[in-house]
Amino acid sequence: MVQLFDFLQQYSDYFIIGLLLLMSIIMLAMVIERYLFLRKVSVAHYSTIHALDIDLNRNMTVISTIGANAPYVGLLGTVIGILLTFYQIGHGGGDIDPSVIMLHLSLALKATALGILVAIPSMVFYNGLGRKVEVNRLKWKVLSEQKDKE
């Protein structure tokens with residue numbers, strides 16, 4: 001058990017922060033791809049709204065999933081940090097310095113803050129892109145109604 005705590009103490013921050021960094025890079029790549037696609041898509045080239053929906057909504061789930069799960073990844077880092085703090089308190093003998101405990105707990109909370117920092121832009125981008133998807137769907141419906149009237 002001691003080896004597990006030593007491993008967590010050495011590598012948990014790297015793992016959690018690395019995972020959040022990876023999530024943010026993936027999210028940004030998907031946002032850029034979606035933005036560029038939605039900016040140039042021509043709804044007139046689609047014969048059905050279902051085909052349009054498939055193209056409009058591609059990668060949107062990834063952006064939403066990252067936004068929804070990043071706080072949980074950060075929370076996992078915080079829980080591990082608090083667990084390690086309690087482990088160190090338990091193995092510290094009888095001397096417990098409150099300032100050291102507070103320092104460790106505050107450092108443990110950085111993972112949650114980073115998770116929220118990834119989640120907020122993800123959800124903002126998701127909602128903004130979702131609006132562009134809806135506008136393109138409405139454009140297709142208007143064109144479809146105009147074709148039906150002709």
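Counting starts with 1 at the first residue shown.
Keep in mind that glycine also has a Cβ here, set from the backbone N, Cα and C atoms.
None of the substitutions listed is reflected here, since the structure keeps the original residues.
As written in Swiss-Prot, here are the features:
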- Val2 to Leu: In strain: TN106 (VARIANT)
- Ile25 to Val: In strain: TN106 (VARIANT)
- Ser42 to Asn: In strain: TN106 (VARIANT)
Secondary structure at Ser42 (variant position), reduced by DSSP to three states: coil
Close in space, distant in sequence - Ile25 (variant position), Cβ under 8 Å, 6 or more apart: none
Spatial separation of Ser42 (variant position) from Val2 (variant position) - C-alpha basis, Å: 60
